[in-house]
Structure formats: structure tokens, C-alpha cells
Amino acid sequence: MEWNGLKMIISTMEPQVSNGPTSNTSNGPSSNNRNCPSPMQTGAATDDSKTNLIVNYLPQNMTQEEFRSLFGSIGEIESCKLVRDKITGQSLGYGFVNYIDPKDAEKAINTLNGLRLQTKTIKVSYARPSSASIRDANLYVSGLPKTMTQKELEQLFSQYGRIITSRILVDQVTGVSRGVGFIRFDKRIEAEEAIKGLNGQKPSGATEPITVKFANNPSQKSSQALLSQLYQSPNRRYPGPLHHQAQRFRLDNLLNMAYGVKRLMSGPVPPSACPPRFSPITIDGMTSLVGMNIPGHTGTGWCIFVYNLSPDSDESVLWQLFGPFGAVNNVKVIRDFNTNKCKGFGFVTMTNYDEAAMAIASLNGYRLGDRVLQVSFKTNKAHKS
């Protein structure tokens with residue numbers, strides 16, 4: 001798929017670091033990589049920027065096609081771009097969308113801002129042109145207590161100005177903090193004040209003074225190379241399980257806000273709504289499922305059949321229904337060839353079995369508008385499209 005360039009000139013903006021699974025929180029373009037352009041900063045829309053959006057905290061494995069599909073479901077897009085590291089090709093966790101109609105841009109913010117995708121909660125907002133006052137406002141912080149949370153990190157730095165994004169790096173296997181974080185302020189002068197106030201200080205719980213400096217310091221090139229190797233490692237993995245209760249709370253809020261969805265059943269979900277639990281990768285840690293005839297299992301993940309969609313349903317409905325539960329590879333609404341209306345069903349492919357099963361257990365029986373959804377793993381029975 002060819003992608004149109006954005007009207008926004010991003011080549012003149014300051015470089016950032018890629019956002020990968022080494023973070024314990026969703027990343028924005030708040031880090032320090034010299035191989036990519038910096039995003040435009042978020043802020044109030046002007047007359048010239050009411051169609052231009054910046055999207056932060058995207059999942060590391062989200063593709064450009066999925067990015068376009070998600071935002072294209074809202075309205076006609078003039079251009080969009082998922083920003084990648086120029087050397088490694090890895091997604092940096094943010095992108096830009098430029099709509100033709102300002103109303104669609106506003107709708108995208110109202111509908112998709114705060115949407116949970118995999119382990120991240122995306123942030124959708126208007127973009128504003130970069131300027132000297134907001135360039136180079138990224139800070140690198142080391143020596144943090146291993147017990148410090150992202151919220152505590154923000155509380156520590158928030159006294160110096162408005163924080164755009166923050167993150168703490170964690171060990172990919174254990175999920176334990178590496179004691180290193182990043183803070184992006186709204187303005188460079190705020191970052192300068194934070195350096196003056198906190199560099200060499202000992203925050204609560206710290207045994208050693210912390211180091212606070214600008215993230216784009218050339219001396220960090222070796223760290224950038226190490227991060228790039230980590231991102232490209234085939235053995236990397238996301239730490240820890242997803243917190244499904246938090247996701248479920250987010251789903252209820254999102255569906256009620258966007259579609260007026262109400263849970264049809266007040267009691268527990270019937271056992272038939274959720275297939276027996278087993279590992280999608282191995283059985284007893286030894287036997288691969290490749291080649292086994294298991295409902296819903298495909299070469300790219302777990303395919304879910306969604307039935308009783310309304311004729312006006314599109315891909316955005318499926319994205320918003322299933323995104324809160326985990327990694328969604330792709331979605332597809334089956335349409336009538338003549339009318340281009342939804343034929344009443346669609347498919348969602350999710351990477352992880354547990355996440356797919358949780359989505360089925362939660363969404364089977366949901367009332368979407370005046371229809372009750374039937375959600376299950378796809379069987380081998382062919383569905384005519």
C-alpha cells in the first residue's frame with residue numbers, strides 16, 4: 001500500500017527514541033532517537049490544524065495498514081503516516097492522520113482517544129507545528145528507584161511544567177523497572193528547570209542521586225544502539241499478563257460513550273460463550289499447536305466470528321469492541337457486493353488465545369444498538385462473503 005505524505009513537514013523536527021515493549025506504559029514520541037523525525041506537539045487546534053491529528057501510544061506491532069484502517073473507519077483521510085525508525089524500521093509508537101473534513105478529525109478524537117489497544121491506551125489529539133520553544137524538551141532520567149511507578153515519576157516532575165508523555169523502561173522478561181525513564185515537557189524551558197531542580201537529587205525511596213539530562217545527548221548513542229538491538233531481537237516479549245478487569249472497565253465506558261451499548265445479561269456468561277482454556281502456543285510446554293484442528297486457530301492468531309451486526313456496521317465497530325482486550329491483528333466486516341452494506345457478520349483475528357477468549361466471554365450477548373451480538377471462535381464452516 002502506498003502512503004501519501006503528510007502536509008506537515010516533520011523532517012525539521014527534533015529526533016526521538018522508539019517506543020517498544022521495554023516500557024511499562026504506553027509510549028509517545030517522548031524519547032531520544034536521532035533516526036526519525038519528532039512529532040508535532042499536541043495542543044489546541046488552530047484554523048490550519050483542525051484536520052491534522054497526532055496519535056500517541058500506539059502498539060509497537062501495529063502496522064501502517066491497521067493504523068489507516070482504524071482511522072479511516074471514521075472518515076475520509078487525506079494522508080496518514082505511522083512513524084518508524086529510519087534505521088531499524090521499527091514503529092516508534094506514534095503517527096499522524098490528516099482528514100479532509102475537520103468534523104471527521106473531531107469525531108476521531110471523541111471516538112478513539114483513550115481507546116485501549118493491546119497493553120496501551122492511545123492518545124488522539126490535534127497536532128500543532130513545532131517551534132523553537134517546544135523543541136528539545138525531552139529528558140532522560142536514570143538512577144530511579146526500582147519501585148517508582150510512572151505516576152510517581154510524573155508527580156516528581158510535574159512541579160516544573162506540563163508533561164506531555166512519560167515512561168519507565170522495564171526488563172522485558174521480569175517486568176521489573178530498569179531505573180531509567182523519559183519525560184517530555186511541553187516546553188524546553190520547563191525541561192531546563194526540571195534539570196536544575198532534580199539533577200543530583202535523591203527522590204523519596206532512592207538510595208542514590210538521580211541523573212536528569214536532555215534525552216538527545218549525543219553521548220547516548222550507544223544506548224540507542226542497544227535499544228535497537230533489543231527491539232529487533234526475536235526473543236523479546238511483553239512482560240506480565242494483561243489486567244482484564246481494567247480493560248473490561250475501559251470497554252464498558254467506551255461502548256456506552258460511543259454506541260450506547262448495554263450488557264444484555266446481568267448474570268455470569270454461559271460456559272458456552274467461552275471455550276475451554278488452553279495455551280495457544282504449547283500443551284504441557286512441549287507440543288506445538290501447529291497443524292492441530294482447533295476452532296479459531298489460524299497461522300496468524302485466533303479468528304473470532306462476530307454475528308448479528310447491523311447493516312451500517314464498519315471496521316471501526318470491531319476495532320473498538322475488541323481492541324480493549326488485547327492485540328488485534330486485523331478486522332473485517334463482510335459486505336454485500338451490490339449495496340456495500342454489512343451482511344450481518346464479520347471477523348476479528350487476535351494474537352493471544354487468553355485475550356481472544358476474554359473478548360468472547362465479555363462480548364457474546366452484548367446488545368449493540370437494537371441487536372444482540374453472537375461472538376465465538378470461528379469454526380471451519382465456511383461463511384459466504
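Any Cβ shown, glycine's included, is placed from N, Cα and C.
No noted substitution is present; original residues retained.
According to Swiss-Prot, the feature domain 'RRM 1' maps to 51-129, an assignment based on sequence analysis.
Among the features that Swiss-Prot reports, domain 'RRM 2' is placed at 137-217, with the record citing sequence analysis. For the domain 'RRM 2' (137-217), the model's average pLDDT works out to 86.
T149 to A appears in Swiss-Prot as a mutagenesis experiment; the accompanying note says: Decreased dendritic localization and decreased translation of reporter mRNA, when associated with Ala-165. Of all Cβ atoms in the shown protein chains, 13 besides its own fall within 10 Å of the Cβ of T149 (mutagenesis position). In three-state terms derived from DSSP, T149 (mutagenesis position) belongs to neither a helical nor a strand segment and is classed as coil.
Listed in Swiss-Prot as a mutagenesis experiment, T165 to A is described as follows: Decreased dendritic localization and decreased translation of reporter mRNA, when associated with Ala-149. Secondary structure at T165 (mutagenesis position), as computed by DSSP, is strand.
Per Swiss-Prot, mutagenesis R277 to A is noted as: No impact on interaction with EIF4A.
Here the residue is the original one, while Swiss-Prot reports the published mutagenesis F278 to A with the comment Disrupts interaction with EIF4A and fails to stimulate translation.
Under the heading of mutagenesis, Swiss-Prot lists S279 to A and annotates it as follows: No impact on interaction with EIF4A.
What Swiss-Prot says about the mutagenesis result for P280 to A is this: No impact on interaction with EIF4A.
What Swiss-Prot records for 302-380 is domain 'RRM 3'.
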Between T149 (mutagenesis position) and T165 (mutagenesis position): CA-CA distance (Å): 14
Cβ neighbour count (within 10 Å, all chains shown) around T165 (mutagenesis position): 24
